[in-house]
Amino acid sequence: MPGGKKVAGGGSSGATPTSAAATAPSGVRRLETSEGTSAQRDEEPEEEGEEDLRDGGVPFFVNRGGLPVDEATWERMWKHVAKIHPDGEKVAQRIRGATDLPKIPIPSVPTFQPSTPVPERLEAVQRYIRELQYNHTGTQFFEIKKSRPLTGLMDLAKEMTKEALPIKCLEAVILGIYLTNSMPTLERFPISFKTYFSGNYFRHIVLGVNFAGRYGALGMSRREDLMYKPPAFRTLSELVLDFEAAYGRCWHVLKKVKLGQSVSHDPHSVEQIEWKHSVLDVERLGRDDFRKELERHARDMRLKIGKGTGPPSPTKDRKKDVSSPQRAQSSPHRRNSRSERRPSGDKKTSEPKAMPDLNGYQIRV
């Protein structure tokens, strides 16, 4: 996975440890602090795809055997459900022993008329993601390797629409990319969050979007204000700070934000998604610098698209699009440089659009 620029600078928040910048072999700019090894140890397991195989201190599993789920994975899932659910084994036995479980309807993949406005399309995409429901089992059904080329991830997203199984946040990001490939005027980029609550770290990811200069997000969460945001935020910093406020309402403290680069609209692209172009340490940066770095990242994305190295409007027709829900034009542009990395900030909060409550029984997000 390509490295990005990590920003963990001083800022204005109280006493900050003395630090000196050092360049890691991967090209990620690291800051060595007096906390030294503990700070670096905290960095190593940060992989949103599997959340370090822990979700707020609670282990969770990934189905690596594909579908249909093999018996060993199936039994492990139910054993884990019995362990983490408040009703323990009773709930697993009640579901597995039932003979009259209702048939779950399969949501329809959204389709659009050419005249349908992009904001309405985004609402439909989010509604579809929401209808798949959040996966509370503790076993992620689709294995997502973030280093896979985009074309492989789009094939996986297509499989998600066929299976219509509950998903977690990273799966929702891949699905969101797939379902918006036919919207060339919509910029898409990953936004990852690391928060702290009650002695544990939690990780979450959404798909940031930018349409007509307004920012929003698509995603999946146990909490309605940590996924969908309509494209109504004037700046990237407003969007991120709105997520931070949502975290604050469930007593989570935002620790880090990772911002990726714009994702190509070409479902057949062999390039990888750039997940961590900017890594921002919220505490060390301080409020003003945090906003500045967020806005710098937004400028980087605009400049990259302006230079023709990002995903602009598609220019080439494809007769058959096997990895997109609709037949659409696809972008042949490839990003030329993965080493041009800088992060981006500004503040204001906007009312998020109300979504149905996911009503999780845990405070994990």
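Yeah, the Cβs are placed from backbone N, Cα and C, and that goes for glycine too.
Sequence unchanged from the original; the noted substitutions are absent.
A 10 Å cutoff on Cβ-Cβ distances gives C169 (mutagenesis position) a total of 25 other Cβ atoms nearby, all chains included. Residues or ranges marked as active site in Swiss-Prot (evidence: experimental evidence): C169 (among others).
Feature annotation from Swiss-Prot assigns active site to H204 (among others). Cβ neighbours within 10 Å of H204 (active site), excluding its own Cβ and spanning all shown chains: 27.
For S221 (among others), the entry in Swiss-Prot reads active site, with the evidence type a curator's inference.
Every protein chain considered, the tally of other Cβ atoms within 10 Å of the Cβ of M77 (mutagenesis position) stands at 19. Here Swiss-Prot notes a mutagenesis experiment, M77 to R, with the remark: No effect on tyrosine carboxypeptidase activity on alpha-tubulin. Reduced tyrosine carboxypeptidase activity on alpha-tubulin; when associated with R-141. Abolished tyrosine carboxypeptidase activity on alpha-tubulin; when associated with R-81 and R-141.
Annotation note: V81 (mutagenesis position) sits in a helical segment as assigned by DSSP. In the structure as shown, the Cβ atom of V81 (mutagenesis position) sits within 10 Å of 20 other Cβ atoms. For the mutagenesis result V81 to R, the note given in Swiss-Prot is No effect on tyrosine carboxypeptidase activity on alpha-tubulin. Reduced tyrosine carboxypeptidase activity on alpha-tubulin; when associated with R-141. Abolished tyrosine carboxypeptidase activity on alpha-tubulin; when associated with R-77 and R-141.
Here the residue is the original one, while Swiss-Prot reports the published mutagenesis Y134 to A or F with the comment Abolished tyrosine carboxypeptidase activity on alpha-tubulin. Y134 (mutagenesis position) falls within a strand when secondary structure is assigned with DSSP. Y134 (mutagenesis position) counts 20 other C-beta atoms within 10 Å of its own C-beta, drawing on all protein chains shown.
For K145 (mutagenesis position), the count of additional Cβ atoms within 10 Å of its Cβ stands at 12 [all protein chains shown]. In the three-state DSSP scheme, K145 (mutagenesis position) falls into the coil class. K145 to A or E appears in Swiss-Prot as a mutagenesis experiment; the accompanying note says: Reduced tyrosine carboxypeptidase activity on alpha-tubulin.
Within 10 Å of the Cβ of K146 (mutagenesis position) there are 18 other Cβ atoms, across all protein chains. Here the residue is the original one, while Swiss-Prot reports the published mutagenesis K146 to A or E with the comment Abolished tyrosine carboxypeptidase activity on alpha-tubulin. Abolished tyrosine carboxypeptidase activity on alpha-tubulin; when associated with A-222.
With a cut-off of 8 Å between CB atoms and residues at least 6 apart in sequence, the same chain places Y134, N135, Q140, M220 near K168 (mutagenesis position), listed in sequence order. In the three-state DSSP reading, K168 (mutagenesis position) counts as coil. K168 to E appears in Swiss-Prot as a mutagenesis experiment; the accompanying note says: Abolished tyrosine carboxypeptidase activity on alpha-tubulin.
Listed in Swiss-Prot as a mutagenesis experiment, C169 to A or S is described as follows: Abolished tyrosine carboxypeptidase activity on alpha-tubulin.
Swiss-Prot lists R222 to A or E among its mutagenesis entries, and the accompanying note reads: Abolished tyrosine carboxypeptidase activity on alpha-tubulin. Abolished tyrosine carboxypeptidase activity on alpha-tubulin; when associated with A-146. Reduced to three states, the DSSP call for R222 (mutagenesis position) is coil.
Here the residue is the original one, but Swiss-Prot notes a mutagenesis experiment at this spot, R222 to Q: Reduced tyrosine carboxypeptidase activity on alpha-tubulin. Cβ neighbours within 10 Å of R222 (mutagenesis position), excluding its own Cβ and spanning all shown chains: 21.
Quoting Swiss-Prot on the mutagenesis of L226 to A: Slightly reduced tyrosine carboxypeptidase activity on alpha-tubulin. Around the Cβ of L226 (mutagenesis position), a 10 Å sphere holds 25 further Cβ atoms from the protein chains shown.
Swiss-Prot lists K256 to E among its mutagenesis entries, and the accompanying note reads: No effect on tyrosine carboxypeptidase activity on alpha-tubulin; when associated with E-194. Reduced tyrosine carboxypeptidase activity on alpha-tubulin; when associated with E-203. Cβ contacts within 10 Å of K256 (mutagenesis position), excluding its own Cβ and spanning all protein chains shown: 23.
Under mutagenesis, Swiss-Prot gives K258 to E with this note: No effect on tyrosine carboxypeptidase activity on alpha-tubulin. No effect on tyrosine carboxypeptidase activity on alpha-tubulin; when associated with E-194. Strognly reduced tyrosine carboxypeptidase activity on alpha-tubulin; when associated with E-203. DSSP gives K258 (mutagenesis position) a strand state. Other Cβ atoms within 10 Å of the Cβ of K258 (mutagenesis position) number 22 in total over all chains.
Per Swiss-Prot, mutagenesis K276 to E is noted as: No effect on tyrosine carboxypeptidase activity on alpha-tubulin. No effect on tyrosine carboxypeptidase activity on alpha-tubulin; when associated with E-194. Reduced tyrosine carboxypeptidase activity on alpha-tubulin; when associated with E-203. DSSP assigns K276 (mutagenesis position) to coil in the three-state reduction, placing it in neither a helix nor a strand.
The mutagenesis positions near K258 (mutagenesis position), taking a 10 angstroms Cα-Cα threshold over the set M77, V81, K276, are K276. In this structure, the C-alpha atom of K276 (mutagenesis position) lies 15 angstrom from that of K145 (mutagenesis position). Of all the recorded positions in the record (M77, S221, R222, K256), the one with the smallest CA separation from C169 (mutagenesis position) is S221. Comparing C-alpha positions, K256 (mutagenesis position) sits nearest to L226 among the mutagenesis positions M77, V81, K145, K146, L226. Distance from the CA of H204 (active site) to the CA of K145 (mutagenesis position) is 16 Å. Cβ neighbour count for S221 (active site) (all protein chains, 10 Å cutoff from its Cβ): 22. K276 (mutagenesis position) is surrounded by 23 other CB atoms, counting those within 10 A of its CB over all protein chains shown.
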